[in-house]
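Peer 1: Heads up, here are the entries from Swiss-Prot:
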type	residues	note
DOMAIN	17-88	domain 'S1 motif'
MUTAGEN	Ser52 to Asp	Weakly impairs derepression of GCN4 expression in amino acid-starved cells
MUTAGEN	Ser52 to Ala	Inhibits derepression of GCN4 expression in amino acid, purine, and glucose-starved cells
MUTAGEN	Arg64 to Ala	Alters the binding mode to the eIF2B complex; when associated with A-87
MUTAGEN	Lys87 to Ala	Alters the binding mode to the eIF2B complex; when associated with A-64
MUTAGEN	Leu205 to Glu	Abolishes binding to the eIF2 complex alpha subunit GCD11
MUTAGEN	Val220 to Glu	Abolishes binding to the eIF2 complex alpha subunit GCD11. Does not affect its interaction with CDC123
Amino acid sequence: MSTSHCRFYENKYPEIDDIVMVNVQQIAEMGAYVKLLEYDNIEGMILLSELSRRRIRSIQKLIRVGKNDVAVVLRVDKEKGYIDLSKRRVSSEDIIKCEEKYQKSKTVHSILRYCAEKFQIPLEELYKTIAWPLSRKFGHAYEAFKLSIIDETVWEGIEPPSKDVLDELKNYISKRLTPQAVKIRADVEVSCFSYEGIDAIKDALKSAEDMSTEQMQVKVKLVAAPLYVLTTQALDKQKGIEQLESAIEKITEVITKYGGVCNITMPPKAVTATEDAELQALLESKELDNRSDSEDDEDESDDE
């Protein structure tokens, strides 16, 4: 038995009305021959009449060889191994759900295959003893794998081929599925020309940093007055964005009391490693400029 090939799910064949991910192999007069990627590449066919609800002018525009597509199962002949599928009966919601499920299943497959190849165990054995029992219990093995990082009880009742296999699996799951923090950034211009202007700005920015929680620290850095950068890191991107939105609201509330203003020049958003590196370089450059200006002022006072 193979250490790298196995269907993703316990059923050898999909059921009628199941939404499946396929890869187009060949286009013929009758329709398109496809492989069902989640079922160890068993063959299926999308009949020409099931490609589109509209009149077909060019098959190539509807379906292309080598491309992955989402289809719904119409008929299954388990004895002959025939599977008829439809593309035209698939809704946009079906596509989203299928793609999400397929990505989760691919991740589980990749993790199990790693262990199968390392210990030279048939991949199907790992599915039978680990993934499929977890799927029955948790809906999908992917959800069980993620939960297992913080809850060891997930493995109760699971009988792996050996303790070494389970230990390696746990270790690899932790490496692959532990969430990585996302950096969130926003840019604001804060100004106040009243008598208490400088103190007002300090109070407003401090109020933003006071919005920090144990999980998400809000930091404020000066770029060049009146421009300031707010940053935080969060495991959940949306929560991080909401955290900075609340911090900006607090800045606006405080600075307004002093007669100042806060303008958002870049709303909160997740930033890439490249964007973050560019920001750090800019902040370091400004810091060097400030030091240089300070040293020049000291030299001038010494000359006097």
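Glycine too: its Cβ is placed from the backbone N, Cα and C atoms.
Keep in mind that this structure shows the original residues, not the substituted ones.
Tell me about the setting of these features in this model.
Peer 2: Applying DSSP to the domain 'S1 motif' (17-88) sorts its residues as follows: 10 helix, 36 strand, 26 coil.
All protein chains shown were included, and the count of other CB atoms within 10 Å of the CB of Ser52 (mutagenesis position) stands at 15.
If you draw a 10 Å sphere around the CB of Arg64 (mutagenesis position), it holds 12 other CB atoms from the protein chains shown.
There are 24 other CB atoms within 10 A of the CB of Leu205 (mutagenesis position), with all protein chains counted.
According to its DSSP assignment, Val220 (mutagenesis position) is in a strand.
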Peer 1: Where the distance is taken from Cα to Cα, which of the mutagenesis positions Lys87, Leu205, Val220 turns out closest to Ser52 (mutagenesis position)?
Peer 2: Lys87
Peer 1: Could you tell me the mean pLDDT the prediction assigns to the domain 'S1 motif' (17-88)?
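Peer 2: Overall, the domain 'S1 motif' (17-88) comes to a mean pLDDT of 88.
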Peer 1: Starting from Val220 (mutagenesis position), work out which of the mutagenesis positions listed here (Arg64, Lys87, Leu205) have their Cα within 10 Å, and give them in sequence order.
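Peer 2: Matched mutagenesis positions: Leu205, sequence order.
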Peer 1: Could you round the CA separation between Lys87 (mutagenesis position) and Arg64 (mutagenesis position) to a whole angstrom and send it over?
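Peer 2: It is 13 Å, counting Cα to Cα.
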Peer 1: Any idea what the Cα distance is from Arg64 (mutagenesis position) over to Leu205 (mutagenesis position), rounded to a whole Å?
Peer 2: 55
